[in-house]
Amino acid sequence: MRLHLAAILILCIEHVTKAVAQGMPISPCPKVFQYRFDGSEWFGLMAVRSPDGHQPLHIRVTLSMRGKPTTYTQNYLGEIELLTRGKFTHNAPVLYKIRFPKHHFPPKLLLMSANNHVICFGSGEHSIFMTQIQLEHIRKLSFIPDKKSSLLLDPEEEEVRKTDDKPPSTPHIQFKKKPFAQAPKEICGRIDRDLDFHLSQRTESLHVAIGEPKSSDGITSPVFVDDDEDDVLEHQFVDESEAEAIESDSADSLPSITRGSWPWLAAIYVNNLTSLDFQCGGSLVSARVVISSAHCFKLFNKRYTSNEVLVFLGRHNLKNWNEEGSLAAPVDGIYIHPDFNSQLSSYDADIAVIILKDEVRFNTFIRPACLWSGSSKTEYIVGERGIVIGWSFDRTNRTRDQKLSSELPGKKSTDASAPKVVKAPIVGNAECFRANAHFRSLSSNRTFCAGIQAEERDTHQSGASIYTGISGAGLFIRRNNRWMLRGTVSAALPAVETPDAESSHKLCCKNQYIIYADVAKFLDWITAFVI
């Protein structure tokens with residue numbers, strides 16, 4: 001008897017020690033997700049507002065817990081249960097119960113989304129062995145137009161609901177595959193008319209703030225622009241040759257970037273178990289296809305899979321996870337060009353196609369760019385100025401501006417969480433090789449070289465190469481009032497030491513060059529995924 005009591009006491013002490021060591025998780029978003037205890041087990045309580053009453057509500061929850069999954073845990077990974085039944089008003093929250101795996105402690109919430117819109121984002125566990133669980137739930141809900149609370153159930157409706165089958169809930173539900181759809185010609189490469197601009201504008205109009213689009217719904221259908229409407233807009237801008245004559249020598253002809261001005265910009269994140277980290281940029285070219293660089297997903301012995309990658313569309317400020325009209329798009333597949341070899345120094349065929357699980361709805365902030373059309377010969381674009389846009393994050397997920405500011409006293413950090421846009425004059429290989437002989441080994445007949453024409457204020461304020469962290473970003477050239485994707489960023493010239501003895505930090509030379517994968521050389525391969 002005494003031995004039995006001692007064994008029980010040891011088990012109790014062990015459980016208490018584990019609880020103190022691990023600690024009970026705290027909800028990262030207590031307004032929409034809370035941990036509850038019913039006396040026997042822990043569960044999660046989630047409140048979600050349906051973003052669109054005409055579509056099924058698709059809930060996705062990603063959980064993180066310490067250790068390897070046990071046999072008992074593998075048999076039951078948890079589930080999402082719809083708590084509130086009956087009809088809902090559009091503004092009323094829908095309540096869900098998150099049942100956790102049979103484990104001593106509830107897992108931490110890593111990500112929660114509704115119809116691909118991230119509504120809660122947290123950090124995972126920190127341990128040598130980690131287990132991630134993804135739960136999904138899809139249900140078509142009935143909505144009523146009146147303002148009665150959805151939590152006050154109709155007794156007759158409740159009786160009907162009791163006879164219904166259990167709501168479909170499975171840890172790994174299969175998405176219904178939709179056919180790939182090429183971007184409509186009316187949309188691709190065009191910007192909402194309220195945000196549209198040409199590469200070169202009159203200097204006096206550069207500092208006029210561009211307002212947000214006058215749309216009350218961030219996920220409405222796009223505004224189509226007919227060919228004859230371009231003539232109506234043309235009088236607002238001047239020809240590039242005319243604009244260059246009145247530009248100042250400080251290269252300040254680029255407008256301040258606003259949200260929605262580059263709606264095909266994609267932010268690609270990778271799941272590193274404990275957090276989502278920014279990895280690369282990308283370019284949306286259809287409702288399901290994003291183009292990026294191969295080295296973003298395959299470098300030496302590391303290869304990211306589709307389950308480890310999440311693509312954000314419609315994003316501008318990467319610190320703001322709740323931007324209207326943006327969405328988090330799960331990835332169905334990552335296809336790296338078969339000729340790409342991460343073990344070699346050459347960046348030949350450094351291109352990848354990311355296929356999204358679901359087609360995205362185009363809106364003011366999410367639109368595709370056009371794939372290149374016309375000749376694929378590089379010599380035909382030498383001398384032209386393209387546009388490169390992307391976020392300049394390094395691999396530690398700090399912006400290069402912030403990193404420099406922490407190292408240099410008196411330097412103020414600029415907001416590099418927003419994308420930066422720069423001009424990229426396309427040059428021949430000879431000029432590129434003269435700038436840096438190492439580019440000869442990096443390039444091939446399927447790459448081209450372009451410079452970075454930085455604005456003076458960026459060069460002096462940031463004092464660092466803010467343009468070398470934009471792997472996967474696209475280089476766009478305007479053709480017939482449309483922006484066309486011609487290249488993706490592969491390799492940049494390393495920063496050089498400044499001759500100024502007082503400044504020991506590295507500066508990006510004003511005439512920096514970057515190697516791009518020539519998208520025009522891979523159109524046949526890309527089109528196979530788009531059609």
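Cβ coordinates come from backbone N, Cα and C, glycine included.
Around HIS295 (active site, charge relay system), the same-chain residues at least 6 positions away in sequence with a Cβ under 8 Å from its Cβ are PHE340, SER342, TYR347, ASP350, SER471, SER490. HIS295 (active site, charge relay system) falls within a helical segment according to DSSP. Per Swiss-Prot, active site, charge relay system is recorded for HIS295 (among others).
The annotation active site, charge relay system is assigned in Swiss-Prot to ASP350 (among others). Classification of ASP350 (active site, charge relay system) by DSSP places it in coil, neither helical nor stranded.
Under DSSP, SER471 (active site, charge relay system) is assigned to coil, being neither helix nor strand in the three-state scheme. Residue environment of SER471 (active site, charge relay system) contains 23 other Cβ atoms, counted within 10 Å of its Cβ in all protein chains. What Swiss-Prot records for SER471 (among others) is active site, charge relay system.
Taken from Swiss-Prot, the feature domain 'Peptidase S1' applies to 246-531, supported by sequence analysis. For the domain 'Peptidase S1' (246-531), the model's pLDDT averages out at 76.
Quoted from Swiss-Prot, the note on mutagenesis experiment TYR513 to Ala or Pro is: Results in a defective gastrulation with excessive ventralization showing very prominent ventral furrow, no anterior displacement of posterior cells and only a small headfold on the dorsal side of the embryo. Secondary structure at TYR513 (mutagenesis position), taken from DSSP and collapsed to helix, strand or coil, is strand.
Using a 10 Å Cβ-Cβ cutoff, TYR513 (mutagenesis position) registers 23 neighbours.
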